[in-house]
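Asker: Dropping a structure here in C-alpha cells format, bear with me for questions.
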Amino acid sequence: MASGSALIFDEEMSRYKLLWTDPACEIEVPERLTVSYEALRTHGLAQRCKAVPVRQATEQEILLAHSEEYLEAVKQTPGMNVEELMAFSKKYNDVYFHQNIYHCAKLAAGATLQLVDSVMKREVRNGMALVRPPGHHSQRSAANGFCVFNNVAIAALYAKKNYNLNRILIVDWDVHHGQGIQYCFEEDPSVLYFSWHRYEHQSFWPNLPESDYSSVGKGKGSGFNINLPWNKVGMTNSDYLAAFFHVLLPVAYEFDPELVIVSAGFDSAIGDPEGEMCALPEIFAHLTHLLMPLAAGKMCVVLEGGYNLTSLGQSVCQTVHSLLGDPTPRISGLGTACDSALESIQNVRNVQSSYWSSFKHLAQSETNPKRPRLDATNGGPKESSEPASESNPKKTAQDIVWPEPLKRMPASVRTVVVPPPGVELTLPKNCQHSGDISESTAKEVQRIRDKHFHDLTDQNILRSLGNIISVLDRMMRSDEVCNGCVVVSDLSVSVQCALQHALTEPAERVLVVYVGDGELPVKTNDGKVFLVQICTKETEDKCVNRLSLCLREGESLTAGFMQALLGLILPVAYEFNPALVLGIVGETAAKTGLMTVWGHMTCLIQGLARGRTLTLLQGYDKDLLELTVSALSGASISPLGPLRALKPEDVEMMEKQRQRLQERWGLLRCTVSES
C-alpha cells in the first residue's frame, strides 16, 4: 500500500522575472516559489516528504493540451530581446515572457507529470508540485494570466492516456477562474472540473460569461463543469466549507474519481491583493483533508496563484501538513455562509440538479436559480458604500493581519488499539496495542464505578473502562496519541465512562457519532455533547444538540449515508467544534450495509478536534475492527464506487432535519433565507 507524500521543487523555476514595467504583471515574482519552499523547509515539512526530481515535459506531452503553432511560437522566446519579448507578450492577456520562461514552463509541466507518475505508480500516496509559471489560465493556443502551459490540463490528459483513467476530478481553489482547464475539458465527461473564483457578476478578471454558474459543460460533458462564482470579496472559512459540503463533496463522491488533481492557488487566502478574501491559511488544511479519502488517496496538488508571500507560505504548509496526515487545526467561529455565497451555492445546486443525483430533489424544493442579483442592500458587496477618506481609510488586503497558524505536531503514536482479550491483530505502521493500565487509571475507574455504577462487578467491563480512560488520557492530556480504538462489550457503560472522564477536564465539547439502533445514555441539553445517531429505526428529535438519521436499508443506503454525512453531519460537527470525537458502532450495525461507509466517515471526522477520535466497537467483528484501525491510522480507504440515487423518503427525512436545525447550526444552510 502506498504511503508518504512527494514534494517536487526546483529553484530553476524561479529564474525568470518581469523585465519591464507592467502593473498587471508585477505581482508575479520569483519569490512566490522560493518562499513556498522555504516555508516547508523551515517547518520541517520538506524533509518529511519524498523528494522527486524535476524533468522537462516533452513536446509531445505539451501538445496534449496545446497547438503546434502555439508551442512553436513560445519556443522562439529564448532568442528574443526585451523589446521583442514585450511585443510577444502583448499578443496575450496579462502575461509576460522572459528568455528563460520557456525552459521554466517545460519544467513546471514536467514536474506536474512527475507527481502524477509517483502517485499513479503508488510510489507515494499523494504529493505537491511547487511550480512556476502557473498553468490554469493557459489555453490551447494562448498564454494567459501569467500561465504559459496548462500544467494541470496536461497532467489530466497524460494520466488518461498513460494510466487508462476514466474519471479524474480537478478541484481549482484559486481565486481566479481557470478558464483554460474549463475550455480543455468542457466536452469531456471523464474529467469533472470544479472551480470557485472571484467573479462579482463578471466584473472581475477574466470577466467571462462562461465563468458563471450556468456554464455546466457541453455535449457529453454537460454536468461535468461546475463553476461557483464568488460575487463579493471577503469570503470566509464558513463560505469555503459550505461550498465543499453542499456542492463539491456530494458530486465528487457520486463521480467516484480515480485521481484527484488540485489547482492550488492560494490567492483565495486572507491578505492576498488579488482575492481580497478572508479565509485563513488553516482552511486549506481542511479542504485538503476533506478530499483525501477520494480516489483511494491518490491526490496531486499543483501550485497555481498566491501573491501575499506570508499567507502563501502559510497556506502551502497547511496543505502539506494534511497531505502528510498531521492533525488538522481546530477552526472556531464557523457559522452561516454569507447571503452572496449562499446565493451562488443555491444557483449551482439548482443548475446541476439535471445531472447529479445528489441535487435531483431540488427541482421542486428550492427556489428558481434566476434570483435577483444581490446588491449592497440585500447582502451584496458593501465596500463601495463607504468611500475611503482620511478619517476612514479603506483597508487594502496587505493591511489585514491574522494570527500565525499554530504548530501542527504529529503525535508520536497515531493509533492505540485495544482488541478483545486473546485476539491477535497485525497493526499498521505507527499504531500500537495499549499497554497495562496504570495505577492512576485504576483509581479513576474505581472513582467512576463508585459514583455511577455501584453494582458493576464484571471484570471484563471494568478492564474495558480502564482501557478507555488510559487511551483518553494519552490522547487528551499528554498528546502522546492521536486516536484510539477500543472493543467493548457493554456499550452503555463504556459511553458513559468515556464522556464522564473526557468532560471532567480536557474536553469542553464532545461530538458523539453513533451508528446503531437503540438509545445511548447521552445528555445533550447542556451543550457540551452533540449526539449524531445513524440508525434504521425511527426516532424523534427535539433537542438542537441531537441529530438522528433513520436511513432505509437497500441499494441506496450507502448514498443516503454519504449524503447525510456530507450535507448534515459534517456541517454541524465543524460548527460545534468539538475537542473530542467519540465514534461508536453498535453490535447489530456491523451486520448492515452501513459499514461500507464507516471507513470514509472515520477518515473525514478526523478533521475535527485535531484528530482526537476515540472509537468504541461493541463486540468483535474482525473486518470492522481492521477497517476502523486502517481508517484511524491514515491509510487509504477503498473507494465506494458510483453512488445510486437517494430514496425519496431519505431525502425528505434529511431536509426535515436540515430545516429543524439550521436556525441553530448555520453551516447547514445551502439556500438564501427568504425572510
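Using the three backbone atoms N, Cα and C, a Cβ is placed for every residue, glycine included.
At each noted position, the model has the original residue.
So Swiss-Prot has the following annotated:
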ACT_SITE  His137  active site, proton donor/acceptor
BINDING   Asp22, Asp94, Tyr307  substrate binding site
BINDING   Asp174, His176, Asp267  Zn(2+) binding site
MUTAGEN   Asn93 to Ala  No effect on steady-state kinetic parameters
MUTAGEN   Asp94 to Ala  No effect on steady-state kinetic parameters
MUTAGEN   Glu274 to Leu  Affects substrate specificity, diminishing N(8)-acetyl-spermidine deacetylase activity by 20-fold and enhancing acetyl-lysine deacetylase activity by about 100-fold
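Mind mapping these onto the model and telling me what they sit next to?
Answerer: Mapped onto three states, the DSSP output places His137 (active site, proton donor/acceptor) in coil.
DSSP gives Asp22 (substrate binding site) a coil state; it is part of no helix or strand. Annotation for Asp22 (substrate binding site): same-chain Cβ neighbours under 8 Å, separated by at least 6 residues, are Tyr96.
Long-range neighbours of Asp267 (Zn(2+) binding site) (same chain, six or more residues apart, CB within less than 8 Å of its CB): Asp174, Val175, His176, Glu274, Gly275, Gly305, Gly306, Tyr307, Asn308. Asp267 (Zn(2+) binding site) carries neither a helix nor a strand DSSP state and counts as coil.
The Cβ of Asn93 (mutagenesis position) has 16 other Cβ atoms within 10 Å, all protein chains considered. Taken residue by residue with DSSP, Asn93 (mutagenesis position) is part of a strand.
There are 18 other Cβ atoms within 10 Å of the Cβ belonging to Asp94 (mutagenesis position).
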Asker: To the nearest Å, how far is the Cα of His137 (active site, proton donor/acceptor) from the Cα of Asp94 (mutagenesis position)?
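Answerer: Asp94 (mutagenesis position) has its Cα 10 Å from the Cα of His137 (active site, proton donor/acceptor).
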Asker: Kindly assign Asp174 (Zn(2+) binding site) to one of the three DSSP-derived states: helix, strand or coil.
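Answerer: Reduced to three states, the DSSP call for Asp174 (Zn(2+) binding site) is coil.
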Asker: Select one residue from Asp174, Glu274: among these recorded positions, choose the one with the most other Cβ atoms within 10 Å of its Cβ.
Answerer: Asp174
Asker: Which number gives the other C-beta atoms within 10 angstroms of the C-beta of His176 (Zn(2+) binding site), all protein chains shown included?
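Answerer: The Cβ of His176 (Zn(2+) binding site) has 29 Cβ neighbours within 10 Å.
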Asker: Hey, what's the Cβ neighbour count for His137 (active site, proton donor/acceptor) at 10 Å?
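Answerer: A count of 29.
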Asker: So the record assigns Asp22, Asp94, Tyr307 to substrate. If I measure every Cα pair among those residues, what is the longest distance in angstrom, as a whole number?
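Answerer: Across Asp22, Asp94, Tyr307, the two farthest Cα atoms sit 16 Å apart.
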